[in-house]
Amino acid sequence: MVLIRVLANLLILQLSYAQKSSELVIGGNECDINEHRFLVAFFNTTGFFCGGTLINPEWVVTAAHCDSTDFQMQLGVHSKKVLNEDEQTRNPKEKFICPNKNNNEVLDKDIMLIKLDKPISNSKHIAPLSLPSSPPSVGSVCRIMGWGSITPVKETFPDVPYCANINLLDHAVCQAGYPELLAEYRTLCAGIVQGGKDTCGGDSGGPLICNGQFQGIVSYGAHPCGQGPKPGIYTNVFDYTDWIQRNIAGNTDATCPP
């Protein structure tokens, strides 16, 4: 009964935000070339595989499950086939994953902090996105973006990033859809109650931006993508700001919150 009440309230919230929402990431609209200056594309020997967020000239935040033994990061990218004059490529110098992470659980502390081998220079298509100053609230309008699949079942990867607006949902919605989502995991639940808008395969590690603040990291979701009862699950960035700042300051022994 409680869940039915939650879903009813969220549907009302969703309808109130409908006019603010763009088209779908899945089957939807190309991002404006100037709205993702902080978006990082991860490539390895097989090609593009994850996204990330530039938070200052030397540091990138992504998902822990995007870790790979051999990868590069490209910034200033829009089309993967058309070179921007200010694109920059970097290698990871150091990688930080929560030392108290349970490696058998992808949803547990799914965050990775990367120090670049060389600072990034701000340019027309490159600029960092600051860490959040406050936590997000349920009902917030959130922006998702990435080069992930734009079709929900058979993966179709675009050359350009796609964007959409979704809403931050009550955590109970995701707990109902994902029995494996434990209450202690520091995650956010975001999507559309009636389905159809979602991040998908290849969007992992990219940002969830709520009311202009970097609040989440694409972590986990259902297949096919875009199912209303199973919204996307995002690592809650605000809960890790202290850990991020301590590592940037040189305290590499810092532990993440439990």
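Note that Cβ sites are derived from N, Cα and C of the backbone, with glycine treated the same way.
Over in Swiss-Prot, the protein carries these features:
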| type | residues | note |
| --- | --- | --- |
| DOMAIN | 25-249 | domain 'Peptidase S1' |
| ACT_SITE | His65 | active site, charge relay system |
| VARIANT | Asp70 to Asn | In AaV-SP-II |
| ACT_SITE | Asp110 | active site, charge relay system |
| ACT_SITE | Ser204 | active site, charge relay system |
- Measure from the CA atom of Asp70 (variant position) to the CA atom of Asp110 (active site, charge relay system) and give the result in Å, rounded to a whole number. 19
- Note on the structure: Across every protein chain in view, the count of C-beta atoms other than its own within 10 A of the C-beta of Ser204 (active site, charge relay system) is 24
- Give the three-state DSSP assignment (helix, strand or coil) for His65 (active site, charge relay system). helix
- Message: Return the count of C-beta atoms lying within 10 angstroms of the C-beta of Asp70 (variant position), excluding that atom itself.
- Response: 9
- Message: Name the residue among the active-site residues His65, Asp110 whose Cβ has the smallest number of other Cβ atoms within 10 Å.
- Response: His65
- How far is it from His65 (active site, charge relay system) to Ser204 (active site, charge relay system), counting Cα to Cα, in Å? 8
- Message: Distance check, please: Cα of Asp70 (variant position) against Cα of Ser204 (active site, charge relay system), rounded to an integer number of angstrom.
- Response: 17
